Amino acid sequence: MKRGYGETWDPPPKPLPASRSGEGPSMADKKKADDDNNNSNMDDELLAVLGYKVRSSEMAEVAQKLEQLEMVLSNDDVGSTVLNDSVHYNPSDLSNWVESMLSELNNPASSDLDTTRSCVDRSEYDLRAIPGLSAFPKEEEVFDEEASSKRIRLGSWCESSDESTRSVVLVDSQETGVRLVHALVACAEAIHQENLNLADALVKRVGTLAGSQAGAMGKVATYFAQALARRIYRDYTAETDVCAAVNPSFEEVLEMHFYESCPYLKFAHFTANQAILEAVTTARRVHVIDLGLNQGMQWPALMQALALRPGGPPSFRLTGIGPPQTENSDSLQQLGWKLAQFAQNMGVEFEFKGLAAESLSDLEPEMFETRPESETLVVNSVFELHRLLARSGSIEKLLNTVKAIKPSIVTVVEQEANHNGIVFLDRFNEALHYYSSLFDSLEDSYSLPSQDRVMSEVYLGRQILNVVAAEGSDRVERHETAAQWRIRMKSAGFDPIHLGSSAFKQASMLLSLYATGDGYRVEENDGCLMIGWQTRPLITTSAWKLA
């Protein structure tokens, strides 16, 4: 008969044959015994981390009991009153669960007195029974004993037929989600402990569970499972990152879909632009250095705001940094030409210069051709600084360059997460919570076109792959929190600029216009503005000036 979750089980190993008189067991016999013990221990460990209270050596006995149970259930003489209201707890404890059902079915007379019987083992079947507590805060481990017990009801789900009564087991999606999360964390723990055999078995289990889990949880688990598999098999380098290898501009295309699908990038651009506008209120010439131009989506809105300024718009000079171009492409200049057309329509005097750089740490002050006597200088970075943390000294080199050109304001937008820790398991747990919130917010945007949603998920999935599977200089998605960036910026000689209540109110208004889900939140925290989903902040905008 079928086993739980479609798995099959081998009977316990047979005893070794007795050795001949005067002879000890052969080396082959010893090796076979060791292999059997190792396999048995491996199965026991896998069953434990997946929440089943049974050993592989007990599976033959459990299978025999299940066959007896099937024979009893197929008997039409079994009174329906025994089945209808029976409640059995803890099916993860296979042996006791089957034993309790057989015991009740073999004593149907007692059901007249109490139609609800239970076999309860509360110590092992809640979330604490499965390894991976680090995925859940300890203060949330409060359970109502009656409400939290998992039940399988027989009778109401069993339909009699002329042939036999068949039991249908319905798997609760919430319980599957819990098992999925715990299997993910258990796999990460196995990798952390360098138990790659167990990790390999668990990542396959995650793939099976993820395939049966609908919604955001199933999607994010699939990306994490792929990343864990790449780490287990050591199959990740910058060269094997398929999306980047196909075309460096592919990520820019993905980012455009992410921009359209949710308010995070809109919030980033809007709040940074608000800080810039307040810093250049009286300036007649504005020079913005964008450390990551991408598709230039941030700047039309700023030019439009400058065009509406009383007394006429200032001149606007934009220096955009981008990756090195291919031989037959000059996308930076093409983008500059499009922005120039837009500026002309707005009546804004515009000048553009594109700079190609392998790394932002390669930039030197003289490359920017600043005009301090006549221009107000602005430096802008959206999701760029964290990439420099992959190489020692790179972020310090860039910040020293920025400091040397003496900007009036530096605007910084970064992910509000700590994915730069040296301990893999901590980084994994943080990433699992962070990206689960992002995927959940995408799933809640019910009016989102399917193409935008899918491409946005790919955009985030690439980040998950890098955070989990990569190491060394290949791991560039090294996000840090606002508190961590505050320490870095202050040590480099910058002081924070408080983003005031006006920016907060306008950001909240923007959110009401563009956000399709009702779980988005804007908050002000220590002079920074944050956007998040439900109670979790996800993106932070901050502004800085020379100390």
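In case you wondered, yes, glycine gets a Cβ from its N, Cα and C as well.
Here the original residues stay in place, and none of the substitutions has been built in.
The domain 'GRAS' annotation in Swiss-Prot covers 171-545, and the record cites sequence analysis as its basis.
The note that Swiss-Prot attaches to the published mutagenesis Y52 to A or E is: Resistant to GA-mediated degradation.
For the mutagenesis result Y52 to F, the note given in Swiss-Prot is No effect on GA-mediated degradation.
What Swiss-Prot says about the mutagenesis result for S57 to D is this: No effect on GA-mediated degradation.
In Swiss-Prot, the entry for mutagenesis Y89 to A or E states: Resistant to GA-mediated degradation. The structure shown retains the original residue.
One mutagenesis experiment named in Swiss-Prot is Y223 to A or E, and its note says Resistant to GA-mediated degradation. For the recorded site, Y223 (mutagenesis position), the DSSP three-state label reads helix. Long-range Cβ contacts of Y223 (mutagenesis position) within its own chain (separation 6+, distance under 8 Å): Y435, E457, L460, G461, I464, L465.
Here the residue is the original one, while Swiss-Prot reports the published mutagenesis Y259 to A with the comment Partially resistant to GA-mediated degradation. According to DSSP, Y259 (mutagenesis position) sits within a helical segment.
According to Swiss-Prot, the mutagenesis experiment T271 to C carries this note: Partially resistant to GA-mediated degradation. Look at T271 (mutagenesis position): DSSP puts it in a helix. Sequence-distant contacts of T271 (mutagenesis position), defined as residues of its own chain at least six apart whose C-beta falls under 8 angstroms from its C-beta, comprise V413, L499, A503, A507, L529, T541.
Experimental mutagenesis at this site is recorded by Swiss-Prot as T271 to E, annotated: Null mutant; resistant to GA-mediated degradation.
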If you draw a 10 Å sphere on the Cβ of Y259 (mutagenesis position), how many other Cβ atoms land inside? 21
